[in-house]
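Visitor: Sharing a structure with you now.
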Amino acid sequence: MGLGASSEQPAGGEGFHLHGVQENSPAQQAGLEPYFDFIITIGHSRLNKENDTLKALLKANVEKPVKLEVFNMKTMRVREVEVVPSNMWGGQGLLGASVRFCSFRRASEHVWHVLDVEPSSPAALAGLRPYTDYIVGSDQILQESEDFFTLIESHEGKPLKLMVYNSESDSCREVTVTPNAAWGGEGSLGCGIGYGYLHRIPTQPSSQYKKPPSASSPGTPAKTPQPNAFPLGAPPPWPIPQDSSGPELGSRQSDYMEALPQVPGGFMEEQLPGPGSPGHGTADYGGCLHSMEIPLQPPPPVQRVMDPGFLDVSGMSLLDSNNTSVCPSLSSSSLLTPTAVSALGPEDIGSSSSSHERGGEATWSGSEFEISFPDSPGSQAQVDHLPRLTLPDGLTSAASPEEGLSAELLEAQTEEPAHTASLDCMAQTEGPAGQVQAAPDPEPGLCEGPW
């Protein structure tokens, strides 16, 4: 006895349907499954007609193994089973199973799905399970949807045996229920019944028709984690982003980008408790504190829009201070600064539009003048090697200490000792009309030559 090879669905759609299998019977020992199995062949005889062929062949093979071909509705396949008919097993019949000749093509449609089960109802007292139990048969033949409801009405107040299949345990059991319309609720069974295509038994055990899980009890509310929320004054569970020009992009999923949460640095500095605060050192956040040890970098420098009325070259060294061969008496404080530029004269100030380096010299070029300074002027201070300043005739703007230039630097410059004769610092003018080479006023501390 046992299972043999399986094959596809056979031709024809009739066979002997097993409605019930008794315990310890030859049918149970052979592995026959109630409701889902159809005996279509015994020996070499095809059982496609309602006659006594099955009974006769079973009697002819008492206490002898006989092969059966069985079609299963769950797997939709045919398998071979070996059974030993016997009348000594302790029950009724040679197989210990009740059979009925019918078509297995529409047998899966005759199913009544148990839905909601009310507490203390006849269905609940009988042990029917909501959404996983399927009523597949009874003592009477059920072929239409109305047959089941007619059966319930005819057994009002009387016990009724039902064959029930459970999709969770994948097994059939016999349930005895007593319909009672006066149980205190709706209906005679107190349960919902579904019939039709959407309420058929699935080919494999599934939770498709299971009742959705109930909501959490009031005493135990569900906790939903919020990634962007953390206690006030406590460090966040993620490190602070540094020098990020935009949101960091996380994993890409299909057609959208997931942006990881970010916390501004200023916000975290306000939220972190200080050494003297009450909450400092009291909370233990484990590994979260290690992520807060990342040093914060200063913000990028502020880029200011310069006023077109003057040239801001503060903080730039236009001459090599280490080379003293050009101007021995020129100190580091007398380099070209906004104050030094203002000392050149009322017409020596212009607006600049760009600055760049070319050919080993630093050049500031604008729409109105150009200043060039060589990196290495040479071993001797000569006039031809000094930077030249060319201004147009129409330049009339002048800068004053009140417009942004430092008056203190101007006074410090005038206090330096004179190392060059005043006649050598006089202005020299040359070139075509419309171009003027301006020389600074005779002041001590300035080198001789055009600027």
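A Cβ is built for glycine as well, from the same backbone N, Cα and C atoms used for every other residue.
Swiss-Prot feature annotations, pasted as is:
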{"type": "BINDING", "residues": "HIS17, HIS19, CYS102", "note": "Zn(2+) binding site"}
{"type": "DOMAIN", "residues": "14-104", "note": "domain 'PDZ GRASP-type 1'"}
{"type": "DOMAIN", "residues": "110-198", "note": "domain 'PDZ GRASP-type 2'"}
{"type": "MUTAGEN", "residues": "LEU54 to Ala", "note": "Strongly reduced ability to promote Golgi stack reassembly"}
{"type": "MUTAGEN", "residues": "PHE149 to Ala", "note": "Strongly reduced ability to promote Golgi stack reassembly"}
{"type": "MUTAGEN", "residues": "TYR209 to Ala", "note": "Strongly reduced ability to promote Golgi stack reassembly"}
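Set these features in their place in the structure for me.
Guide: In sequence order, TYR35, ASP37, PHE38, VAL99, ARG100, PHE101, CYS102, PHE104, ALA107 are the residues of the chain that are 6 or more apart from HIS17 (Zn(2+) binding site) and have a CB within less than 8 Å of its CB. In the three-state DSSP reading, HIS17 (Zn(2+) binding site) counts as strand.
Sequence-distant neighbours of LEU54 (mutagenesis position): residues of the same chain at least 6 apart with a C-beta under 8 Å from its C-beta are PHE16, ILE39, ILE42, LEU47, VAL99.
Sequence-distant neighbours of PHE149 (mutagenesis position) (same chain, six or more apart, CB under 8 Å from its CB) are ILE193, listed in sequence order.
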Visitor: Give me the count of other Cβ atoms within 10 A of the Cβ belonging to HIS19 (Zn(2+) binding site).
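Guide: Other Cβ atoms found within 10 Å: 19.
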Visitor: Neighbours of the Zn(2+) site HIS17, HIS19, CYS102: Cβ within 8 Å of the Cβ centroid, same chain, sequence order.
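Guide: Close Cβ neighbours, site residues excluded: PHE16, LEU18, TYR35, PHE38, VAL99, ARG100, PHE101, ALA107, GLY137.
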